[in-house]
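Colleague: Attaching a single structure in structure tokens format; questions to follow.
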Amino acid sequence: MTRQMILAVGQQGPIARAETREQVVGRLLDMLTNAASRGVNFIVFPELALTTFFPRWHFTDEAELDSFYETEMPGPVVRPLFETAAELGIGFNLGYAELVVEGGVKRRFNTSILVDKSGKIVGKYRKIHLPGHKEYEAYRPFQHLEKRYFEPGDLGFPVYDVDAAKMGMFICNDRRWPETWRVMGLKGAEIICGGYNTPTHNPPVPQHDHLTSFHHLLSMQAGSYQNGAWSAAAGKVGMEEGCMLLGHSCIVAPTGEIVALTTTLEDEVITAAVDLDRCRELREHIFNFKAHRQPQHYGLIAEF
């Protein structure tokens, strides 16, 4: 007997710096409601889905920087998203900037959560592979200061039971690293999902700009195929505060085939019928980890 569900990606168009959280949550609610009307069981939203991508600026005012972070989840503004999800019986994945205070010290993470169909948070992930730089670089048309505004995640790559599926998360740059996928594949993840804010221009290597979409989809397709898992990636896309962000949010099958792909640079919901048992098909007959892996030869991967 197959285990079927409808999976969705809720791509966001650009978020202006002046746009309020209330406005952004309203847009997310529209997509959540749209997805539920189409029979969706779970929807994936982007990285840092509640604000503009603030690491493109160099802030010297700590209070201004802190305004982009969430100190509780859900807070009063975001709570309607959870309540509506529970009313509609639909789960979701949401990315946001997390600020916690431990021992009087502020800690900042690029975070993602899994919420089940009852509106309960059942999983959390903090971005591990932080791209960009730590200090201001004058030559750039925009900054990419994730290494300044976040510390690397400290939760590993957990896999959670979310309603009927085993799910894991990545955030943006994580999708480019095979270790991200393999750890969750070894843990039995059936759906690996996450969000991204990917500029189409990379100032250090502009000769790669024409490959931005290719590398994004290559990472998603290879990760899904080599680990026998469904995957879903939700982008924040379009011209956001002078920076063009990549579209092509997608859903990928365990075979590596793209089964749904966005076609716009604005808020858009795409869906796919997902048979979770197809993961077993790949893991038994092609990537059978127990039968074929030789981990005694892989030590170098964890040493450097």
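Glycine residues also receive a Cβ, built from the backbone N, Cα and C atoms like all the rest.
The noted changes are left out; the structure has the residues it started with.
The structure displayed is predicted, hence computed values, not measured ones.
Pulled these features from Swiss-Prot for this protein:
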DOMAIN    5-276  domain 'CN hydrolase'
ACT_SITE  GLU47  active site
ACT_SITE  LYS127  active site
MUTAGEN   HIS129 to Ala, Asn or Arg  No activity
MUTAGEN   HIS144 to Ala  5% activity of wild-type
ACT_SITE  CYS172  active site
MUTAGEN   HIS215 to Ala  17% activity of wild-type
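Give me the lay of the land around each of these features.
Modeller: In the three-state DSSP scheme, GLU47 (active site) falls into the coil class. Of all Cβ atoms in the protein chains displayed, 28 besides its own lie within 10 Å of the Cβ of GLU47 (active site).
Under the DSSP three-state reduction, LYS127 (active site) is assigned to coil, being neither helix nor strand.
Neighbour density for HIS129 (mutagenesis position): within 10 A of its CB lie 17 other CB atoms from the protein chains shown.
Classification of HIS144 (mutagenesis position) by DSSP places it in coil, neither helical nor stranded.
Cβ contacts within 10 Å of CYS172 (active site), excluding its own Cβ and spanning all protein chains shown: 27.
Packing around HIS215 (mutagenesis position) is summarised by its Cβ count: 14 other Cβ atoms lie within 10 angstroms of its Cβ, all protein chains included.
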Colleague: Given a 10 Å Cβ-Cβ cut-off, pick out the one of the recorded positions LYS127, HIS144 that has the most other Cβ atoms nearby.
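Modeller: Comparing the recorded positions LYS127, HIS144, the most crowded Cβ belongs to LYS127.
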Colleague: Averaged over the domain 'CN hydrolase' (5-276), what pLDDT does the prediction give?
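Modeller: Looking only at the domain 'CN hydrolase' (5-276), pLDDT averages out to 99.
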